Amino acid sequence: MDGQEHAEVPNSMVEDDQSVVAAEAIAELANSTGEPNPEEGEEQSVEDELIAKAQKLMEDITSVANNPNPNILHALSQLLESQESLFLEENGHFSNARGSHNSGKLCILIRENDEFFELISSTFLSENSYSTAVKAASARLLMNCSLTWMYPHVFDDAVTENFKNWVMEEAVKFPGEDSAKKEASDFEMLKTYSTGLLALSLASRGQIVEDVLTSGLSAKLMHYLRVRVLKEPSTSRIHTTETKHVSLKTKEEGRSRVRKIVDTVEGDHVLETDSGREMGQTDVQPDGEFEIDGRDVFNVSGVVDCKIKPGDDNSVRDDPSRHRLNRSKSRGRGRVHEGAPDTEVLLASPRLGRLLVRDRDLSKISDGRNAEDVTVCLGKMKSGIMEIEREDNDECFQGCIIGTKNITDLVKRAVGAAETEARAAHAPDDAAKAAGDAAAELVKTAALEEFKSSGSEEAAVSAATRAAITVIDAAEVSRNPTCVTSDQTTDVSEVSLPDIESLAQLQEKYCIQCLEILGEYVEVLGPVLHEKGVDVCIVLLERTSQLDDRSTVSPLLPDVMKLICALAAHRKFAAMFVERRGILKLLAVPRVSETFYGLSSCLYTIGSLQGIMERVCALPLVVIHQVVKLAIELLDCSQDQARKNSALFFAAAFVFRAILDAFDAQDSLQKLLAILKDAASVRTGANTDRSAPEVMTSSEKQMAFHTCFALRQYFRAHLLLLVDSIRPSRISRGGVPSSMKPNIRAAYKPLDISNEAVDAIFLQLQKDRRLGPTFVKAQWPAVNNFLASSGHVTMLELCQTPPVDRYLHDLLQYAFGVLHIVTSIPDGRKAIAHATLSNNRAGIAVILDAANISNSIVDPEIIQPALNVLINLVCPPPSLSNKPPLAQNHQPVPGQATTRPSTDVAVGTQSTGNAPQTPVAPASSGLVGDRRIFLGAGTGSAGLAAKLEQVYRQAREAVRGNDGIKILLKLLQPRIYVNPPATPDCLRALACRVLLGLARDDTIAQILTKLEVGKSLSELIRDSGGQSSGTDQGRWQAELAQVALELIGIVTNSGHATTLTASDAATPTLRRIERAAIAAATPITYDSKELLLLIHEHLQASGLGDTASALLKEAQLTPLPSSASPSSIAYSTTQEMSTPLAQEQWPSGRANSGFFTSKPKVCAHDEDPNSRSNAALSAKKKHLASSTLEMPTPVAQQQWPSGRANCGFCPSIPKINARDEDPSSRGNAAPSAKKKQLTFSPSFSSQSRKQSFSHDALPQSTQRINCCSNSDPALADTSETAAELVLKNDLDADAQFKTPISFPRKRKLSELRDSSVPGKRIDLGERRNSTFADGSGLQTPASALDANQSGSSRLGQMTPASQLRLPSDPQPSNPERLSLDSLVVQYLKHQHRQCLAPITTLPPVSLLHPHVCPEPKRLLEAPLNMTGRLGTRELQSFYSGVHGNRRDRQFVFSRFKSWRSFRDETALFTCIALLGGTNHIAVGSHAGEIKIFEASSGSMLESVSGHQAPVTLVQPYVSRDTQLLLSSSSSDVQLWDASSITGGPRHSFDGCKAAKFSNSGLQFAALSCEASRKDVLLYDVQTCSPCQKLTDTVTSSRSNPYSLVHFSPCDTLILWNGVLWDRRIPEKVRRFDQFTDYGGGGFHPSRNEVIINSEIWDMRTFKLLRSVPSLDQTAITFNSRGDVIYAMLRRNIEDVMSAVHTRRVKHPLFAAFRTLDAINYSDIATIPVDRCLLDFATEPTDSFLGLITMEDQEDMFSSARMYEIGRRRPTDDDSDPDDDDETEDEDEDDEEEDDLDRILGLAGDNSDSGDDDLSSEDNEDSVSDFDEEADILIDGDFMEELIEGENEDDGNGEDEDDDDDGEMQDFMSSGEEDDYRDNIRSS
């Protein structure tokens, strides 16, 4: 080893100086340890004296750095230890306040002396030239200094390697291992302190840990603890993983290897080859030590054994710069000893048992010969660092015989001294060997020369001796240069060194510290178990847990518990620890502040291992209760980390019923809630200026996070146990209910409370109609206690925390997880719905805020659990539904039979597949139950159901009142960019479920209908891509489709989740849905003789002339005219016949878009087989029908009942190939289409039905469709369903057509309609451009396969018979079949649906001619042309016809011409007002100025500075003869006399803003400037005093800076921010729902409507009338008559820069304004101004407009402009086209040509003109005609009907209004009467 001493020739001067210094330091140290002076001044002087002494000692060391005296280092260590002892006496062993004590100050002083610290931490420990005593003293001093290190010091690699080698040194035992020794050697001291320093190095992790793990050190340390603790005799240790005698290269390679984790390491030990060496060492001295005159102890075992230590290489002498202290390394990972002062205790500074060793002069050696021998030994030790030892037969030792004398010893001494000198100078091995050779040659040469000259052998030996002494002296001189210090005359004193027992105690502690760091690694487990580590830990725990005389625990106890915690991470160790009653030992540990962390760490480590916790839970109940009690006490302790560990223990242990029961038995829930309540109270930030996230410290956040997680686990476990306890028992095999033997979960078995398991429980509670009602009625004490303690309020308080960091983010998730479980019971829902937080916020508002998308930021991990809570609050589960399971998905029809067909039972039982054949309550197929709750017929069920309904109703009202609809609609936005891809569909599906629950309320359903939610949902369904059902995305898409269709069925009044709603979702407008609904409800009748005539034609065309004649004769029919006789092209046997379709006159071709939509093509050779196939099919269907139906359909029936089947029908068939067309095609078209329709339905109903119809994984018998019977089942759909199912099973057998159901993207889908009532069919008549894939993969809509539109269908390439393989496949039994009557009725219904205005009462419909409902002629309407209207007004009617005024408005207010501009180069205009009747305009500027301009000349008349802030609003009002002007800024309001503003304002109003006059001008309203208050202040204009204050007391986040105050026309009502006040009563009247973040709006001049952003509300009923998308985000102004609305893009008036915000620039109205008809809210025009629009103003005569536009956004320059209304910009060749007669006709033609563009919403987009071209020539007509036509149909809530493309509503005449009377009845505020009155007055 490199810890050997030098061989040195004494230098008396150096020794004396160092001895004097050490003696003086020790003497002063003894004086400094006396009693402290109580006076402050003397204490300061003592402190200064100590620092001076320490400084002096350091200087003494640094001055002789090459040859330091270890006693000085020991003196400095003694100084630190004495001060540490004083600190411990004053503060105890666990204080961390050393920094302010003398002990800490001395350590800091040493640490900050870079030169000295470099010596003791690197140079002395890494250089081989320093003695063991110096290294031991340095290590001792470093350990004393480490007490105050904030971070672990990072030692050099060479130093850490030496630490490891010294600890691993086998030649030296650990202190205390040899009981015979009483004194500690330097090497033992070095080994002990190296162990401590190694523990410090391991704390910084890194490569040193890898090296130590592979070195077998852990086994050595554990063995020592075993010997010390268990008092077992020391034996040879074999736990080393490497041989000691290895080369340097091997060691370096081993260091770089990464350790491998192995299962066992017990066999990886190599027996050391020289294990008997220790016995041989005792021949020299015990443990191989020499004492030289009692001064120093040197280990010379290497000399005696003639063995070279492998670690004593020259690798540490590579580069001196390597040993420089790297200051950056000393700032490590964390605080080591300040935070855990228990690691250094009295053991670090033992005060007893010191060994006193006197320094003696080397000259007192009595025997020079012995001294020479020792010198030789030392020299040999110095040379022992060579890798290759010089052998006795070495060349340099040859020729040492002089005569008879042998001078080999002298030569060896000289060689050793020379090589030692060379190596001390860091010379390489070759140079050292050369030096040795030279010294040998010198000695031999001197002897030979003397012998030759004198011939005397004695003289030759003397000469050789002198030469050898010369070499040795030279080496000593070079090694020990003379360093004379200051004069010191004091005698040498004695130094205090730790005795053997003190070192043994320190060694024990350092071993524990090392193992506590290494214990978590698997490599340590084997050695620990081999050395009885479990017993050692238990004994240590028991021994250190004993209290001493001062009732304090052992300082070693925290380290022992840390060691147990580290080793308990291994299951093997933990299991043995529990088996050997280690838990009881832990429970016996004193519970004081010093042990809290260790106890909590052990509990958490054991609790996190479920296998170990099973053993713990199997212990006696008393022990389990004590464990839980201990964890609860730790929750209340003062240490944060211990509290966190305890919370984590509970979170991991709550999966065991034993822990759960013990926890509840001690009423411990209050402890968890108390922690969370404290965190919630801190989170509110009371009495602090910091924000909520900053109020909570990091530790508080972590504690709240862990506690909330534990609470969620607690409720999850309770939920699982409760459901298990109430789960309906199944019948055992013996017929005895299993409830007779309750299956109680074992208390020691873990519960599965994972996310998947909890989701499965909630799904079961939702679906199971037995378990659901039982769960509602069950008592849940845990939740009741939680609610009684206001735990739900605490959770909501925590949910208000913004998720700004990870802990708060996860805290919200767990809090919502708790609320999700709590709201599953009625009491929890009621408590949450009525909860009010400390800041007066509603609990529902907090949940909605968490689910809100703010600033396009989507956090699905927060939104999803929040939506789950909302679902529990507003959505009754289907298991509590009042409706039967099957009726859940189908809207009942009057007269429908309530009993299910007998086939339903068979289908229901077969569809269960492998389910147990036990009676199971049928589950509801929907996702949300009905409004009515049904809990069975038990006692009290009705009352409880009523209470549940009331709670759900209150929750819905609370969600609506807190803008819940707006938040949920945001989640349905088509573009939500979040990851993973399934997340948007998940959030949308959950949001739809919440909306579906809200829609159980009729009022909310009506609102959703008006908001056209169905249209948004249809877009979502079409956008969702087809994903595999096995993925999360596919699952969420399927659920989204299901719940969206169910919601559409409610908001469109078209039933629940049926195929009809699929059609509704695919339809772009509600108008089409209503039209289909009217047609479906219309009874259809027809003349049966016309049908017989068609059959007669069909028979003739088929070549059955005799049969046709017989029919003609028997039915007494008159044949159709010959012109109507059909050509036989459809059924010809010759392929050459190709008569055009226009010439074909067969009956079905008479109807335009009739029975077949595609062009028939024939093929001769396919006629007969298909005819036979259809004949067989018909016979089989007839047989099946006769065997199952009780009421067979009559064969001959002259008059079929009308309206027998309210069913839709597909009138078109796939394109048939010419060679495939035959008579069977007519028979197969309907069943083929119907089959495909039915297979679409299950995918949008229940999950079970969707699975049974998706693929052929189930038997064909399970793939049936349950259909409730119609009022007349014999005549309805029984035959249809049979054929459908026959064909479906055939198709399912063909795997090539099995593809998943998918929606086409962004394409229009066909309408679907019910063919019987429950089993709705797909009506594909109106589909043009899309296809649908049914459950078997076939594309269903025949219209999509039309030759002109689609050619991709495989079905269209073959005949139905060959496609479906009817002849060859067996047909299953089917009780229903198609009838000719149903086919005809469906065909006629389809024709009726195509009518533009279908009516509900029809005469018998002709089969021979196309059916078209009569349309209004609109003869009384005013002409579209303006000239025509003027002429009509003069000649025919005083009002020029119906809608004359409306079309005049559209004509006038679509034309605007720039008239004049007003600029001021020095001002930025912000607002404008037109002063009526004065020809003046007033503008406000950003500088706070008010400027008056003359309108006619554009010159500025007056300018005055009235505000300190930018002017935001100016509003004029004429009061008698005075023109008043009201100006506002962000801080005050000024009232001016507009006739002379230079005289100053009439009055100033501070503390208010955004003022607006009332309509009477007697008052004005303003808003309070205080951001925290929501007050509307009313002032009297005459007295200028406040007259009223209206306050919005609801604390919500709905307020926005855009809202202004609005007065009603009669000034009695006030509207602001969606809140309506009546000035005559103190409270608010109404809070309107807001569906966007843009508040504002205003009162309609008709007084019956109020506008909130884009929604129109009825003032009389407070119902939503309609939604006008054109008004979204706009600020509106009415013209003077109140029949036209001007809309400009809303902005924050207090910030002019907000006008040019990036998002605002992209809006279409950024540089434009819009005009709308205020009667029906239809768009008139969108007028571009090509500049950013800031403000807008009107004047009473409706002749001019005033605008403020920003001319230059970069320079922020704006101007005011005035526009003429009703005039257009002159063109290049015509100055005024409105006055030019030559262009009038052309203008009118343009207007008529652009009518369609206006209907399509394209009005106002023509901006080809220049900056002043504000005309809109294509906006003379309005889209309102559609609206008024729809008013009669669906309550007047439709805004417009979009033209859908070719072959659809062409709009000719459809846009005209035919229901003005209905409109006036439904909307009294629409003002149509005003039009008539105005016309009358004008006449």
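Our numbering is plain: 1 for the first residue shown, then up by one each step along the chain.
Backbone N, Cα and C define each Cβ position, glycine as well.
The feature domain 'LisH' is assigned by Swiss-Prot to 1087-1119, with sequence analysis given as support.
For the mutagenesis experiment Asp1622 to Ala, the note given by Swiss-Prot reads: Abolishes the DDB1A interaction; when associated with A-1624. Following the DSSP three-state reduction, the secondary structure of Asp1622 (mutagenesis position) is strand. Shown in sequence order, Thr1612, Leu1613, Ile1614, Val1629 are the residues of the chain, 6+ apart in sequence, with a C-beta less than 8 angstroms from the C-beta of Asp1622 (mutagenesis position).
Annotation for Arg1624 (mutagenesis position): same-chain Cβ neighbours under 8 Å, separated by at least 6 residues, are Thr1612. Among the sequence features in Swiss-Prot, the mutagenesis site Arg1624 to Ala is noted as follows: Abolishes the DDB1A interaction. when associated with A-1622.
In the three-state DSSP reading, Asp1658 (mutagenesis position) counts as strand. Here the residue is the original one, but Swiss-Prot notes a mutagenesis experiment at this spot, Asp1658 to Ala: Abolishes the DDB1A interaction. when associated with Ala-1660. when associated with Ala-1624.
Under mutagenesis, Swiss-Prot gives Arg1660 to Ala with this note: Abolishes the DDB1A interaction. when associated with A-1658.
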Cβ-based isolation winner (fewest other Cβ atoms within 10 Å) among the mutagenesis positions Asp1658, Arg1660: Arg1660
Tally of DSSP helical, extended and coil residues in the domain 'LisH' (1087-1119): 24 helix, 0 strand, 9 coil
